[in-house]
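Asks: Annotation of the mutagenesis experiment G353 to S in Swiss-Prot: 2-fold increase in susceptibility to macrolides. Per Swiss-Prot, mutagenesis G353 to A is noted as: 2-fold increase in susceptibility to macrolides. Does not affect oligomerization and ability to interact with MacB and TolC, but changes the structure of the MP region. Does not stimulate MacB ATPase activity. Quoted from Swiss-Prot, the note attached to the mutagenesis of G353 to C states: 4-fold increase in susceptibility to macrolides. Does not stimulate MacB ATPase activity. Under mutagenesis, Swiss-Prot gives G357 to C or S with this note: Does not affect susceptibility to macrolides. For the mutagenesis of G357 to A, Swiss-Prot gives this note: 2-fold increase in susceptibility to macrolides. Does not stimulate MacB ATPase activity. The structure shown keeps the original residue.
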Amino acid sequence: MKKRKTVKKRYVIALVIVIAGLITLWRILNAPVPTYQTLIVRPGDLQQSVLATGKLDALRKVDVGAQVSGQLKTLSVAIGDKVKKDQLLGVIDPEQAENQIKEVEATLMELRAQRQQAEAELKLARVTYSRQQRLAQTKAVSQQDLDTAATEMAVKQAQIGTIDAQIKRNQASLDTAKTNLDYTRIVAPMAGEVTQITTLQGQTVIAAQQAPNILTLADMSAMLVKAQVSEADVIHLKPGQKAWFTVLGDPLTRYEGQIKDVLPTPEKVNDAIFYYARFEVPNPNGLLRLDMTAQVHIQLTDVKNVLTIPLSALGDPVGDNRYKVKLLRNGETREREVTIGARNDTDVEIVKGLEAGDEVVIGEAKPGAAQ
């Protein structure tokens, strides 16, 4: 009886083991097969760019000021007017400059008359001195009279020299007065558009220490872009790199140029440091305007016809620019070591390790998993 119970117990244990094995086998056979997100490796182009926000300004902008003091009698332009080089923009009351010219001219006339008188007196002094010399030979006059005549002649000669110096000084004053009269006419130093008027007609300007600004001219045929670049990106920039931008009102049109320079002085914005990279673009149609916001792209690298894969396909690093990559072949995955080159925010160049047509794993998902 005891032996039967032992045999029965063994059968039960064996049955449990078999059932457990069958359940395990069923689970293995019915386990969901992993599915992979893959990409076929193909040649393509890879660009690496720095993104920045910029502002537009005119390439050439000039503050037109007054070089003489006085009331702005007329202002012939308004904001937005287009002007030509040497076009009359305004006039400062010329009365003071005209009166100064008249005053200096009158002084010059007086000095020239004095010079004529001094020349006549010098001529008389020379005649007197010659006569005194002849009389002195006959002892008809004393040596003192002869010396007096010589002194008188020298004094008259010196008077002419003094008058000549005064004439030169006043001639210079006359030239300055005429120049000041010319300065009362404010003309455009270049062709451009009036973008700002600082002094209104009727206001008085004082040019005692520095030229007061009347208006601002901008040449809008070419624009200067100032791109605000972070300190992390600025180390990659250098003159000559390609740059392009779009504006908010026309995101489909690209305006292209080359980096001109990177200003050395940074700007601090909310504890972040930024530098300004500048480049020029033509504006023949006048569509670009002052202070427009530009979405700037500065191209760091541009490689053509190279093998690229997404950054998400890179596995663990195994050395300098070397990574593991999973390949899918005949439903099975294999790891392969690759060497990378240029990269951007989404893709990377494969220098070695893959061929066109290889299928790389970029992700893995199981059926029923949330996508």
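Cβ atoms here come from the backbone N, Cα and C positions, even for glycine.
What's the neighbourhood like for each of these?
Replies: All chains included, 17 other C-beta atoms sit within 10 angstroms of the C-beta of G353 (mutagenesis position). Secondary structure at G353 (mutagenesis position), as computed by DSSP, is coil.
For G357 (mutagenesis position), other Cβ atoms within 10 Å of its Cβ number 8.
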